[in-house]
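What Swiss-Prot says about this protein:
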| type | residues | note |
| --- | --- | --- |
| MUTAGEN | MET1 to Ala | In pfh1-m1; localizes exclusively to nucleus, loss of mitochondrial function |
| MUTAGEN | MET21 to Ala | In pfh1-m21; localizes exclusively to mitochondria, loss of nuclear function |
| BINDING | GLY332, SER333, ALA334, GLY335, THR336, GLY337, LYS338, SER339 | ATP binding site |
| MUTAGEN | LYS338 to Glu | Abolishes ATPase and DNA unwinding activities |
| MUTAGEN | LEU458 to Ser | In pfh1-R20; cold sensitive for growth, suppresses a temperature-sensitive allele of cdc24 |
| MUTAGEN | GLY508 to Glu | In pfh1-R23; cold sensitive for growth, suppresses a temperature-sensitive allele of cdc24 |
Amino acid sequence: MFSCQSLYKFSHSFRKRIPVMFQRAQQKSSLLHTQNESSHQPSLNKLGGFSSASLNFNSSRSSTNDDQQTFSSQSDNLPSSPITLPAKRGRSAASLKQLDNTVGFDVSKPSLPVFENSGLGSKYSTEIANGVYIDENDFDDDLLLENDIDQKPIPWSSSPIEHTKLTKSMLSSEKRSKNHLSKIYEDHTSEKGASSVISSNITRQGIKRSRTLPWAVDPYRYGDPDPKRTSTSADISQHTVSNDSSNKLSNGRSSSLDSLAKKRMSKSKSTPQISKKFSVPLNSASKSPIGSSLFKTSDSRKKSVPSIFLSDEQKRILDMVVEQQHSIFFTGSAGTGKSVLLRKIIEVLKSKYRKQSDRVAVTASTGLAACNIGGVTLHSFAGVGLARESVDLLVSKIKKNKKCVNRWLRTRVLIIDEVSMVDAELMDKLEEVARVIRKDSKPFGGIQLVLTGDFFQLPPVPENGKESKFCFESQTWKSALDFTIGLTHVFRQKDEEFVKMLNELRLGKLSDESVRKFKVLNRTIEYEDGLLPTELFPTRYEVERSNDMRMQQINQNPVTFTAIDSGTVRDKEFRDRLLQGCMAPATLVLKVNAQVMLIKNIDDQLVNGSLGKVIGFIDDETYQMEKKDAEMQGRNAFEYDSLDISPFDLPDVKQKKYKLIAMRKASSTAIKWPLVRFKLPNGGERTIVVQRETWNIELPNGEVQASRSQIPLILAYAISIHKAQGQTLDRVKVDLGRVFEKGQAYVALSRATTQEGLQVLNFSPAKVMAHPKVVQFYKQLASVNGLPIRNENKAPVQMRGVKNK
């Protein structure tokens, strides 16, 4: 009945364990016989044997209380010349060699039970005392085996997974012996999803490796049968089954999930998996276990990247750029989402040209703006330097640089941010250079333009005291652009009254009511958390002086963080020039209690412009230990204002700080990072360990000309109005007596989100200046209320011949 011809397929390590298994079986079989003599027959799942065809009795299980299995009538006969296996067998080489030559096993009595329906009679139904019993230790490593389901199953295995695999021949065999399968409708699986009896067109799915013992998964598998199960129920299959009749049992009955299995499955699905990483709650509240969350910036960014949601007018512009391929200029007042929309346009265009990344050139008029969007300056892209030469000389200069020529030839879309600071002369020169280099007579050589900026903000830098012309005054503006669009919905300020005041300030036409309201904002604002408003100055000198003065007032040791600069540009002087506009400084000096500003988005709560205070410097190991200790004690990690011990600290706080100091000393060689407590817009707090981030100056082909790795923090006591352009600040202090340029007052005051967070000193309507040409240019946009204005001087898009390949 059982043959061992396929024993050679076993692994060497598995064969070594077989003698031990039989030795253990001999010792336990007598005890098993004594215990079960007056009760039901033991489960066939506890018995072992060899079959050259299959173990189809292992693929399902009876629901009756005796938990018996029925053999197929197609089973092989017993071996004609069995050999006797000694009760005690060593692991000698001779013994293994004898085992390899074995064609069957005989233990003096029938080693396997034969039941009534097997066709072999019932006289052996009680003679199972010497049957082979498989101990749970034999299952230790079998579940790690991975076998192909399409291959013929091995004759016998201690792994329950092997008993579930049926081939086409097994199914046909079961169909011919249908009368013997009336009690075998349940499969031989656990609740984690093993295999039902399925058809030959089964789709193989990788077996999940596990060391879990089968009876630890299903208590009814190797003991008494589950009384809740019926003969028509079957566990859900782990394999993928087609939608046809392949999910039917071979006897024609449908495989269904019984109520207990459903309960188990739903429980396993609903139970959350505990992550080893620290999860960051987003509903932070002040001084609460959730509100004072602690995490590393690198972890948080992977978990929660700020999502970009576009308004209808923003979606319309995105469609005009990506789908309709129009050359456009979109603008809007401060806080209308120009930067958000531009980042989305860049993201979608790069995805569209992902196989040809150099087709999209991302540039900006200034190094700061270019660094913020991951691009390069317009001058660097064009290869024109200061562009003071004639067009012919510029073309000759560009042709000497093969990389620069290739950029011009490969570019399909040219993006220019902060175009308001590009003068008309430079724009016209670049347009002619593009036509000459690309040998294309179409405007800008057939390149699609995406321009954005606000001409009411900072104007082009005048050269040699000569006032520069605005970009919209250039000939290129009239010939190359299809549409001009103005964004109207303000996101930054929710107060309609404040929005109205800022719009009047932008146009340079303030009403008496607005003047009165701005003058009221000269009061001093006191904040309970001790964080000061950020002062905006028109010059870098004033910014450095203010920050230095504040830092000298802090009686703490300074900690210096030096940026790590790299890139394809080897000339340090040139690379430093490229990184000069980067928001991250080359050298950052911090102290405990220093006020800082985050200059990169971390998640939906901690964004560019968030204010915080340095409460200490710790290494990553100390951070992890303190976090775990706080979780175990049910408290907030780093719930104190400083890691240094103060005479005013309570005893329990001192004890925690002493422990922290000990941990820091134990890892004194590790790098210490700033530990910063940030203030959230909703009034809550978040304490994070801030580590290095990277800013790239990147060419369209992906080449990183310059890169800076630095802590994403700056001192927040003061920043320049120029660097504040594009920022959103909750607390702002501005002295308008210092402004000297048109648009500076508007840029500075429009950084604030509310009137409550804005302090204005020396306000005077005379300081509110808007250029008459800019006012006239925007009158057209105001008249159409955000609708696109077509450039009638521009040729239709299809005539430009810019098509996707």
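Even glycines carry a Cβ here, placed using N, Cα and C.
Original residues only: the substitutions mentioned are not part of this model.
Here the features listed in Swiss-Prot are painted onto the structure.
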| residue | record | DSSP class |
| --- | --- | --- |
| GLY332 | ATP binding site | strand |
| GLY337 | ATP binding site | coil |
| LEU458 | mutagenesis position | coil |
| GLY508 | mutagenesis position | coil |
Tell me, how many other CB atoms lie within 10 A of the CB of GLY332 (ATP binding site), whichever protein chain they belong to? 23
What's the CA to CA span in angstrom from GLY508 (mutagenesis position) over to THR336 (ATP binding site)? 19
Taking the centroid of the Cβ atoms of GLY332, SER333, ALA334, GLY335, THR336, GLY337, LYS338, SER339 as the ATP site, which other residues of that chain lie with their Cβ within 8 Å of it, listed in sequence order? ASP454, LEU487, VAL490, PHE491, ARG492
Within the chain of LEU458 (mutagenesis position), which residues six or more apart in sequence place their C-beta under 8 angstroms from its C-beta? SER420, MET421, ILE721, HIS722, GLN725, GLU741, GLY743, GLN744, VAL747
Residues near THR336 (ATP binding site) by Cβ (under 8 Å) yet at least 6 apart in sequence within the same chain, in sequence order, are LEU487, THR488, HIS489, VAL490, PHE491
Among the binding-site residues ALA334, GLY335, which residue has the fewest other Cβ atoms within 10 Å of its own Cβ? GLY335
Within 10 angstroms of the C-beta of SER333 (ATP binding site), the count of other C-beta atoms across all shown chains comes to 25
Could you state the whole-number distance in Å separating the C-alpha atoms of GLY332 (ATP binding site) and LYS338 (mutagenesis position)? 7
Other CB atoms within 10 A, centred on LYS338 (mutagenesis position): 22
Across every protein chain in view, the count of C-beta atoms other than its own within 10 A of the C-beta of GLY508 (mutagenesis position) is 19
GLY337 (ATP binding site) CB neighbourhood, other CB atoms within 10 A: 21
Counting across all protein chains shown, how many other Cβ atoms sit within 10 Å of the Cβ of SER339 (ATP binding site)? 19
